[in-house]
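One structure is given here, and the rest of the page talks about it.
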Amino acid sequence: MSETATWQPSASIPNLLKRAAIMAEIRRFFADRGVLEVETPCMSQATVTDIHLFPFETRFVGPGHSQGINLYLMTSPEYHMKRLLAAGCGPVFQLCRSFRNEEMGRHHNPEFTMLEWYRPHYDMYRLMNEVDDLLQQVLDCQPAESLSYQQAFQRHLEIDPLSADKTQLREAAAKLDLSNIADTEEDRDTLLQLLFTMGVEPHIGKEKPTFIYHFPASQASLAQISTEDHRVAERFEVYYKGIELANGFHELTDAREQQQRFEQDNRKRAARGLPQQPIDQNLLDALAAGLPDCSGVALGVDRLVMLALGAESLADVIAFTVDRA
């Protein structure tokens, strides 16, 4: 395909046909399990507070709103889906567009397809098993292996991420020739993420999908803290062939604690010179009303299709990437 023929799709028609078949297979997977498909808004008056996520922002001007209302394209359908769960919908899944104003490349596009689902009364491990079932069905891969975050660091970096101080983390970074970044970084979780990305990720999920679970409590996000070890959160991620595929939680149900985490995120944003984000009060109200004990996971569909087709880039499985949109 000529590089100048930008009117043409980035993916081939045969690949788009295969993609459609995978989307249908995903829907059958959940239909067979009695999980309800839902649709939620792509825009919201509130957004994520995570310091590592950057949402797109737009402005609505219409009848009754002459001054305009700020709206954010959703980075994930999580908040709306939790409101449905609190309203009593039962197990749900969604295939939807999500948007992040971040990088673009082989594994990233600002607009992408997300598969997100929630299972009331599932703990983290039971949901991990279901994710594994889906991956085996779509990718025809081996059953996954599982490592705790602590085990992964000890195996590949010979350091305990739960007890190491910042000096020890910088020493580990120096062994990876990352001192130019690590020596000026004061945030411990950013150091851990640097080590994980550069020192752990390249070694996991080569032959089979790998679950990494029990992330540090400081990286809990919207996950519960483990009742067995308060140093870790009931959160997991899935990696396969160099790609992060999914991120899941045993979901936090405490509205007050969730609000405190959002506020802490905004304080971190302010310290880094980033804009503070509006907190989703509707989500907090839903948690206060009673979110059922549940686990949920978000999975990147474009990356899943890329792996299933043996493609080299998301551009091979997306009809029009952002540079052709």
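Along the chain as shown, residues are numbered 1 onward.
Glycine residues also receive a Cβ, built from the backbone N, Cα and C atoms like all the rest.
What you see is a predicted model, and the numbers here were worked out from it, not measured in a lab.
Taken from Swiss-Prot as is:
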type    : residues                                               : note
MUTAGEN : Ser76 to Ala                                           : Partial loss of activity
BINDING : Ser76, Pro77, Glu78, Tyr118, Glu251                    : substrate binding site
MUTAGEN : Glu78 to Ala                                           : Loss of activity
MUTAGEN : Arg100 to Ala                                          : Loss of activity
BINDING : Arg100, Asn101, Glu102, Asn109, Glu244, Leu245, Gly300 : ATP binding site
MUTAGEN : Glu102 to Ala                                          : No effect on activity
MUTAGEN : His108 to Ala                                          : No effect on activity
MUTAGEN : Phe112 to Ala                                          : Partial loss of activity
MUTAGEN : Glu116 to Ala                                          : Loss of activity
MUTAGEN : Tyr118 to Ala                                          : No effect on activity
(request) Measure from the Cα of Leu245 (ATP binding site) to the Cα of every one of the recorded positions Pro77, Glu102, His108, Tyr118, then give the nearest. (result) His108
(message) When DSSP is mapped onto helix/strand/coil, what comes out for Glu244 (ATP binding site)?
(response) strand
(request) Determine the C-alpha span of the substrate site listed in the record, that is the greatest distance between any two of Ser76, Pro77, Glu78, Tyr118, Glu251, in Å to the nearest whole number. (result) 15
(request) Could you check the recorded positions Glu102, Glu251 and say which one's CB has the fewest neighbouring CB atoms inside 10 Å? (result) Glu102
(request) Specify the secondary structure state of Glu116 (mutagenesis position) as given by DSSP, simplified to three classes. (result) strand
(request) Can you grab the distance from Glu244 (ATP binding site) over to Glu251 (substrate binding site)? Cα atoms, rounded to a whole Å. (result) 20
(message) Just to verify a number: CA distance, Glu102 (mutagenesis position) to Pro77 (substrate binding site), in angstrom, no decimals.
(response) 18
(request) Within 10 Å of Glu251 (substrate binding site) by C-alpha distance: pick out those among the recorded positions His108, Asn109, Glu116, Tyr118, Gly300, and say none if nothing qualifies. (result) Tyr118
(message) Same chain only, sequence gap of 6 or more: which residues have a CB within under 8 Å of the CB of Glu78 (mutagenesis position)?
(response) Glu116, Leu222, Gly296, Ala298
(message) Applying a 10 Å Cβ distance cut-off over all chains shown, what neighbour count does Pro77 (substrate binding site) have?
(response) 26
(request) Would you mind checking how many other C-beta atoms are within 10 angstroms of the C-beta on Asn101 (ATP binding site)? (result) 13
